[in-house]
Amino acid sequence: MIEADRLISAGTTLPEDVADRAIRPKLLEEYVGQPQVRSQMEIFIKAAKLRGDALDHLLIFGPPGLGKTTLANIVANEMGVNLRTTSGPVLEKAGDLAAMLTNLEPHDVLFIDEIHRLSPVVEEVLYPAMEDYQLDIMIGEGPAARSIKIDLPPFTLIGATTRAGSLTSPLRDRFGIVQRLEFYQVPDLQYIVSRSARFMGLEMSDDGALEVARRARGTPRIANRLLRRVRDFAEVKHDGTISADIAAQALDMLNVDAEGFDYMDRKLLLAVIDKFFGGPVGLDNLAAAIGEERETIEDVLEPYLIQQGFLQRTPRGRMATTRAWNHFGITPPEMP
């Protein structure tokens, strides 16, 4: 099973996730969760507007599905400017970036998703553009080649990444504002689910929204995805109204348990517990035991389990925590 096959994967965007754009918040006052980010951005945006300046360059990082693109849209809306969107892998040549930069109007926002995947050649072009609002372009080839400078209007670059550590220091240092998005708390996710249900014209109880929020792994993208599947279940099996019981039935049918774990999460944890007595177990042995690639375990399955305290990564291998044993109703062995 690959990440794209998993309903609870925030790292992949399904076609239906595009429909979420209609229900995304447009302004900071509509933005739920991330209180520190929201309060800071409100000050930075107001200050920039009072001075009549472009907002300083902004780097947004954090796990996938937490709203980095949404925040970029909110910044552009609050500043009253255009938003130009692209991504690191798309900008293959320096000319690709130059074309976007020269089409910007004063104070516009250029949003680059997956900015950690910019090629070194493109990144070099970005440095003077960010620092001096200038574009250095080479004209011609060989001995006749010459460099010309093009002045750019003041603009805001917003970079988004799930891997802030992969950014080069020169690029990271050019961002005046750096914001980290954290996993959402259940009450905030409950509000997001209820809001989405209203936009979708669904009749949903507060307890129903809470049940979806609890299993959404702290991620709005997953919450909205689960909501659509619960809606399908409620419309086919019941009268369309979503209560806590109906939401629980739907999510149980989808193999998403109370912790937001799916079949693959449980398979990994049970392999560590049952086949390796709780660990430690080496990555290669674990991969063979569950029939997955070691890269899939490291990049897709492990992070959330470790973050939630169900799995430990130790020098001797992976170990199931007491919380993992308790999750399956199994008594952990006595510690020597």
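Cβ coordinates are placed from backbone N, Cα and C, and glycine is handled just like the others.
Keep in mind that this structure shows the original residues, not the substituted ones.
According to Swiss-Prot, the mutagenesis experiment Ala22 to Val carries the following note: Defective replication fork reversal (RFR), UV light resistant, resistant to mitomycin C (MMC). DSSP assigns Ala22 (mutagenesis position) to a helical segment in the three-state reduction.
In this structure, Thr69 (ATP binding site) is part of a helix by DSSP. Here Thr69 (ATP binding site) comes close to Thr85, Phe111, Asp113, Ala160: these same-chain residues lie at least six apart in sequence, with C-beta atoms under 8 angstroms from its C-beta. Residues or ranges marked as ATP binding site in Swiss-Prot (evidence: sequence analysis): Ile23, Arg24, Gly65, Lys68, Thr69, Thr70, Glu131, Asp132, Tyr133, Arg174, Tyr184, Arg221.
Among the features that Swiss-Prot reports, Mg(2+) binding site is placed at Thr69.
Experimental mutagenesis is annotated in Swiss-Prot for Tyr184 to His, with the remark: Defective RFR, UV light resistant, resistant to MMC. According to its DSSP assignment, Tyr184 (mutagenesis position) is coil.
Long-range C-beta contacts of Pro220 (mutagenesis position), restricted to its own chain and to partners at least six residues apart, with a cutoff below 8 Å, comprise Gly33, Gly65, Leu66, Gly67, Tyr184, Leu189, Ile192. In Swiss-Prot, a mutagenesis experiment is listed as Pro220 to Ser, annotated with the note Defective RFR, UV light resistant, variably resistant to MMC.
In the three-state DSSP assignment, the secondary structure recorded for Ala250 (mutagenesis position) is helix. As a published mutagenesis entry, Ala250 to Thr appears in Swiss-Prot alongside the note: Defective RFR, UV light resistant, sensitive to MMC.
The 10 Å shell around the Cβ of Arg294 (DNA binding site) contains 13 further Cβ atoms across the protein chains shown. For Arg294, Arg313, Arg318, the entry in Swiss-Prot reads DNA binding site.
Sequence-distant contacts (6 or more apart, same chain, Cβ under 8 Å) of Arg313 (DNA binding site) comprise Glu302, Ile306. Annotation: Tyr184 carries the greatest number of neighbouring Cβ atoms among the recorded positions Tyr133, Tyr184 [cut-off 10 Å, Cβ to Cβ]. Taking each of the recorded positions Ala22, Ile23, Ala250 in turn and counting other Cβ atoms within 10 Å of its Cβ gives the largest count for Ala250. If you measure from the Cα atom of Arg294 (DNA binding site) to that of Ala250 (mutagenesis position), you get 31 Å.
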